[in-house]
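Asks: From Swiss-Prot, for reference:
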- 217-257: domain 'EGF-like 1' (DOMAIN)
- 299-339: domain 'EGF-like 3' (DOMAIN)
- Ala319 to Glu: In strain: C57BL/6J (VARIANT)
- 340-380: domain 'EGF-like 4' (DOMAIN)
- Gly346 to Asp: In strain: C57BL/6J (VARIANT)
- 388-563: domain 'VWFA 2' (DOMAIN)
Amino acid sequence: MRGPCCWPLSLLLLFLQSWETQLQSAGPRCYNGPLDLVFMIDSSRSVRPFEFETMRQFLVGLLRSLDVGLNATRVGVIQYSSQVQSVFPLGAFSRREDMERAIRAVVPLAQGTMTGLAIQYAMNVAFSEAEGARPSEERVPRVLVIVTDGRPQDRVAEVAAQARARGIEIYAVGVQRADVGSLRTMASPPLDQHVFLVESFDLIQEFGLQFQGRLCGKDLCAELVHGCQHLCVNAPGTFYCACNSGYKLAPDNKNCLALDLCAEGTHGCEHLCVNSVDSYFCRCRAGFALQQDQRSCRAIDYCSFGNHSCQHECVSTLAGPQCRCREGHDLLPDGRSCRVRDFCNGVDHGCEFQCVSEGLSFHCLCPEGRRLQADGKSCDRCREGHVDLVLLVDGSKSVRPQNFELVKRFVNQIVDFLDVSPEGTRVGLVQFSSRVRTEFPLGRYGTAAEVKQAVLAVEYMERGTMTGLALRHMVEHSFSEAQGARPRDLNVPRVGLVFTDGRSQDDISVWAARAKEEGIVMYAVGVGKAVEEELREIASEPSELHVSYSPDFSTMTHLLENLKGSICPEEGIGAGTELRSPCECESLVEFQGRTLGALESLTQNLARLTERLEELENQLASRK
């Protein structure tokens, strides 16, 4: 037996007329409430003419079962293929006859199948108020019926989900070759009530009757798990939730919230108002207690409980009791005990030379011969001194990068003390580990700012500790005239300053002695695990003036006083002269220079005076 898809056109039309008659006689028209109903008809080239005629007759028959009108159900129709075309919008017609006439006049587009594009159009245009859809606050159900015969050529999942999220209920009707997966992707849940696959024409009649029943009279509240907390209310083709008196619908449109009595502003609560089932009560914020009037709040005095154990003072906070120390004291890690504050601990005091704690404050001191400046922290500078200073810095792996940065900062503090210039103090820097590297020689930089910038740019070497190799490099290269040292006949003092944190991995004795033989005044600064015997072997005599030690890198700053007071030009100073300060040292040198100059000038003047007297004597003798 041939199926309906193979019937002659005359027999098909006769069948459609019979189906339309059955649909009209299946029951009364729907009067349960208004709908905004849009039909989205596939008119792609895959829909054959007699198939499109079937869909047309289906629409006409379904319209005759609806109570259409501007105040009842509004109907709109769009057709789509590769593009979307509005047959008539929701607000166009109020009479069924006008709608039928427009449907019978539709000419198929006969192109592709862009179903996703059509859903986008329905969501943004067809269901807009401009097209005749009623405002959302009127709660008129919006229903989209998609009728298609094939697989979409674009994506439908995302746009269909967006449409459903906007409250559009989607029915997906597939004819013969339609893709079931796409139908299920587009339709609203539950899918068994929103997805229809029509495999033959006789099932179109069955679908029409089922669909009419869905739109007209089904008790969805009774048949579905609606999820309403209080009340479920049927609407044509859908339902909505409502709440009992004294409640309002929550944003999820299912649960109910008690009316906010606190929002009325008459509760009188000092802090917080909390709604209950049929009333409200007051609550205080953390750290406060509710008073007897059940409205006002008072801060809780945690210190009054007597269990805080604070050594000095107890302060009640919202989080509980906290201990506080009196002025000039610091709270210990136990959070209870106090210790007298050492204002000189660390480097924040700002003193250039020495910091002295004094009661609840501190004051700065300068070496003898130098005066404290108006800022109360810095000291006046000595007059120009002539020194060639080479710094040997330990860059071995035991130092570690963070401590190496502290060494660089310490070096720059020494540079701040010096009068760096080509004619004054020249500074060179050598870093050593398993090898030796000249970072910059004596003659490269002529200002303290340039030297400090170069020090900050020095990169950490890591590896071993070859102090002996570094001393050899200093003796043979660093104090050479090629590296910027001044000639020996100028008698410019040569000073070597070694920073190290551990035992050398090579012998230092030979080159430490050689450095002193070459007239280099050696200073040794040890930090952490530095070996005292090696420091004394490196340094010049007396060792108490040339050796400095600090237990760790963070406390090196106290060494500055010793070093700054020791590095001083020695030219022209005789044995036995007591050097009390750098300024006194330079003053003696300057005094000797000026005295010698004055004596030489006086001698020259006396010689000229003698010559003049001899000339006068000769003149007197010739006159006789």
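Backbone N, Cα and C define each Cβ position, glycine as well.
Here the original residues are kept at every noted site.
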Asks: In the domain 'EGF-like 4' (340-380), how many residues does DSSP assign to helix, to strand and to coil?
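Replies: With helix first, then strand, then coil, the domain 'EGF-like 4' (340-380) has 0 helix, 13 strand, 28 coil.
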Asks: Return the average pLDDT for the domain 'EGF-like 3' (299-339) as a whole number.
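Replies: Averaged over the domain 'EGF-like 3' (299-339), the predicted model reaches a pLDDT of 85.
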Asks: Any idea what DSSP makes of Ala319 (variant position), helix, strand or coil?
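Replies: Ala319 (variant position) sits in coil per DSSP, no helix or strand.
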